[in-house]
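As recorded in Swiss-Prot:
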type: ACT_SITE; residues: ASP314; note: active site, proton acceptor
type: BINDING; residues: ILE201, GLY202, LYS203, GLY204, GLU205, PHE206, GLY207, ASP208, VAL209, LYS222; note: ATP binding site
type: DOMAIN; residues: 9-70; note: domain 'SH3'
type: DOMAIN; residues: 82-171; note: domain 'SH2'
type: MUTAGEN; residues: TYR184 to Phe; note: Abolishes phosphorylation
type: MUTAGEN; residues: TYR304 to Phe; note: Decreases activity by two-thirds and alters conformation
type: MUTAGEN; residues: SER364 to Ala; note: Strong decrease of phosphorylation by PRKACA (catalytic subunit of PKA)
Amino acid sequence: MSAIQAAWPSGTECIAKYNFHGTAEQDLPFCKGDVLTIVAVTKDPNWYKAKNKVGREGIIPANYVQKREGVKAGTKLSLMPWFHGKITREQAERLLYPPETGLFLVRESTNYPGDYTLCVSCDGKVEHYRIMYHASKLSIDEEVYFENLMQLVEHYTSDADGLCTRLIKPKVMEGTVAAQDEFYRSGWALNMKELKLLQTIGKGEFGDVMLGDYRGNKVAVKCIKNDATAQAFLAEASVMTQLRHSNLVQLLGVIVEEKGGLYIVTEYMAKGSLVDYLRSRGRSVLGGDCLLKFSLDVCEAMEYLEGNNFVHRDLAARNVLVSEDNVAKVSDFGLTKEASSTQDTGKLPVKWTAPEALREKKFSTKSDVWSFGILLWEIYSFGRVPYPRIPLKDVVPRVEKGYKMDAPDGCPPAVYEVMKNCWHLDAAMRPSFLQLREQLEHIKTHELHL
């Protein structure tokens, strides 16, 4: 007998596994893939009261839906779970034991640095095929060429095409989880057939951001084609499955293509980045109420991240987006990590990053607070670049000696005080986002922002 499942609380998001047409008037019909929110448990534990995305409520059968979960923190997602990196020929043969025809893995070549080796178990022994890397393409036979390892594996999975056998079963590297399986299990996998890509709205070094249509709704889609880059973006997507707040850009789902493409689908923010929004409108259009509202929107998102132990690490007006109805939402979770983790900082935006984060790679909610102070300065200067007229190389030495930017023209003194509090050199002296929100609400209530 199966254990009785604990009832899902109100607010739980579910994804439909099948179509449900409904038989009674109180039923809520839905299609496979729809996202539904639980409103309440009914007397019968097999049925829930739920609402769909347009707010219509009704009764749904529990066994037709699955609960959406965050991808577990610490799960090592991989687009290539069969890729084992630098292992020797002998280690590969041990991993493919006991022999099973079609069991395979890919490793880095030990004899030919820069190339790879496909190791396949076949009729009791292991065959090793060199994958040559030439002119940015991969090939085993120098006849068929592939853009990346995923395309190569997909090809030989459907057809042996000269190998001893077609690839049947990947030998998954210990500790990794196939990304597609995990997004599917946790209810975040979307169907490529239902996504229409309409036009490019942004270009990044990783690929394009496109306006799309998913089941009749406008969406933004990050299209990542390169397998190494896609691997890095998996971390961003899995962080986004754990976060839900009205001032964070909402993940709608992920599509992992067998050929190696990764599509991250989010809500569409019609008015673009906050920095462009501010620059294109300026003082004549945007009054004090509007600037303070944007400041509070961002602060509430950051208070939520603070409360859930996430550090954003790249907070700036360019990474805040504005919706059709003028709500500011924090986006770009590429560097967001659980608070305890450290990482190599690579190319950090010097003018937005706290001194201790630049110096010792110490990231915390308090370094996010420093960046929030810079973002407030951007808002009240209508999108100017911080530290105007100071050469980039001089910014850090001056800041470490205690230099703080002047208030932007026309900035209310009370708001400038909040900025300066964010720029304490001693991180412990900076306010929390909870305190910052309270300070901004005090300014709003007492109309100190006008």
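From the backbone N, Cα and C atoms, a Cβ is placed for every residue, glycine too.
All features noted in Swiss-Prot, drawn onto the structure.
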residue : record                       : DSSP (3 states)
TYR184  : mutagenesis position         : helix
ILE201  : ATP binding site             : strand
GLY207  : ATP binding site             : strand
TYR304  : mutagenesis position         : helix
ASP314  : active site, proton acceptor : coil
SER364  : mutagenesis position         : coil
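Residues near LYS203 (ATP binding site) in space but far in sequence (CB under 8 A, at least 6 apart, same chain), listed by position: VAL209.
Ranking the mutagenesis positions TYR184, TYR304 by C-beta neighbours within 10 Å puts TYR304 at the top. According to DSSP, the domain 'SH3' (9-70) comprises 3 helix, 27 strand, 32 coil. With respect to GLY207 (ATP binding site), the closest of these recorded positions in Cα terms is ASP314, chosen from TYR304, ASP314, SER364.
Sequence-distant neighbours of ILE201 (ATP binding site) (same chain, six or more apart, CB under 8 Å from its CB) are VAL209, MET210, LEU211, ALA220, listed in sequence order.
When pLDDT is averaged over the domain 'SH3' (9-70), the result is 94.
When the mutagenesis positions TYR184, TYR304, SER364 are compared by Cα distance to ASP314 (active site, proton acceptor), the shortest distance belongs to SER364. Secondary structure counts, DSSP: the domain 'SH2' (82-171) has 17 helix, 30 strand, 43 coil.
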